[in-house]
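Peer 1: Sharing a structure with you now.
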Amino acid sequence: MERRNPSERGVPAGFSGHASVESGCETQESPATVVFRPPGDNTDGGAAAAAGGSQAAAAGAEPMEPESRPGPSGMNVVQVAELYPELRRILTITEDGQGLKGVKRERGACEATEEARNLAFSLMTRHRPECITFQQIKDNCANELDLLAQKYSIEQLTTYWLQPGDDFEEAIRVYAKVALRPDCKYKISKLVNIRNCCYISGNGAEVEIDTEDRVAFRCSMINMWPGVLGMDGVVIMNVRFTGPNFSGTVFLANTNLILHGVSFYGFNNTCVEAWTDVRVRGCAFYCCWKGVVCRPKSRASIKKCLFERCTLGILSEGNSRVRHNVASDCGCFMLVKSVAVIKHNMVCGNCEDRASQMLTCSDGNCHLLKTIHVASHSRKAWPVFEHNILTRCSLHLGNRRGVFLPYQCNLSHTKILLEPESMSKVNLNGVFDMTMKIWKVLRYDETRTRCRPCECGGKHIRNQPVMLDVTEELRPDHLVLACTRAEFGSSDEDTD
């Protein structure tokens, strides 16, 4: 991983010059097109135009624009094709006439590659206040007191631009501050152990994970390293992770982990598994099995994230704060096994009227996972549930200590399922309740059983519940409790 001296000005590695950034696709000649004519139309003008076009192409001149007879609107076929791009596939064929082909899109792959190369060249040649490398900082630390002192900031640390053939683990260990090129695609073929603080900026680059290991990135306990201001723990931002052939966990964090603007596409296992402090902000999870798993005694902050078509978005076994997120078409957006704070989220259920077929056995009983599932716990309090919008969702409420009091939540077309002991512990005076339905479980029918997969990884037998509609028993009487009371507005900052 030879790296040029950052003090030397010039073109970075991988670029022969600024002119080489221009894509070579512009020099390629686009296939000529001729006007589609009905059979039998052998006019002299058409033959002359075809002969003239072939002579001009043979002479190396620019191909002449083919002529055509005017249509009913007074315009020829070429003008119609220019005004209506959707007709180009019918009005244009290849020069050899072997079949219909559509016109290339306005933005091709070559133009996208050229834009990415221009962006990479601009980022790599930009002037920054970088004055010292991570190795020099380690050499300057003679004793343990120097290791604890934060003499430099992340802005002063020299950036290493990772090439597709470089070793991720070695680059993180040696340079700590690593950047990825947006015009390159990276591949992880083995486990990456991270044992020091690092700052990885992806710049929108794609990283494909293709390894048979159980974990792709293991963030282990951090050793004694020099302190750099702004680089606390493992920080990864603006990276797109894909793994069509990977069946393990992407991130296994045993130390502080910050994921900022990271995207996960199509992982059939856990994306982030945290055993300690983790902050996930501005990330996107598309078609993943499990998004964020917070293990016991962990503290997680998940905010401004997007969960789309995930089987299980968030699994909370520790202390979690989930705020300002959006979920769409997820089997279960959040499974709460411990304490949690759920505020300012927008959750849209499945467009199709089908329930999730996955179970949870967290409290010793098997229940179908709902969009937001609060499992029973004899010693835990209810989660804080405020300012959330639920549309076409289902909410499962187990038995807990205290009273579940959702505050200013919109439960639009939402079904609430109450376990037998939790009906008297739910207060719905502060929600928008016109289209909600509340069901209470009376008993479980042991004669009607189904074997379903569970979120723990196994399969269990579930007894079919016998339920009763208790919507009107728990819905507040709005003729007595007016909507102008303090539950829907106050004199503080929440005033309308």
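We count from 1, first residue shown onward.
For all residues, glycine too, the Cβ spot is worked out from N, Cα and C.
The model shown is predicted, which means the values in this text are computed figures rather than measured ones.
Pulled from Swiss-Prot, these are the listed features:
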- ARG240 to Ala: Does not affect ability to promote ubiquitination and degradation of host MRE11, whilie ability to degrade host TP53 is impaired (MUTAGEN)
- HIS373 to Ala: Does not affect ability to promote ubiquitination and degradation of host TP53, whilie ability to degrade host MRE11 is impaired (MUTAGEN)
- TYR444 to Ala: Decreased ability to promote ubiquitination and degradation of host MRE11, without affecting ability to promote ubiquitination and degradation of host TP53 (MUTAGEN)
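Walk me through the surroundings of each of these features.
Peer 2: Spatially close to ARG240 (mutagenesis position) yet at least six residues away along the chain are GLY202, GLY204, ALA205, GLU206, VAL207, VAL262, SER263, TYR265, judged by Cβ distances under 8 angstroms.
With a 10 A radius on its CB, HIS373 (mutagenesis position) counts 26 other CB atoms from all the protein chains.
Secondary structure from DSSP puts TYR444 (mutagenesis position) in a beta strand.
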Peer 1: Which whole-number value in Å describes the distance between the Cα atoms of TYR444 (mutagenesis position) and HIS373 (mutagenesis position)?
Peer 2: 18
Peer 1: Check ARG240 (mutagenesis position) against DSSP and tell me helix, strand or coil, would you?
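Peer 2: Going by the DSSP assignment, ARG240 (mutagenesis position) falls within a strand, counted as strand.
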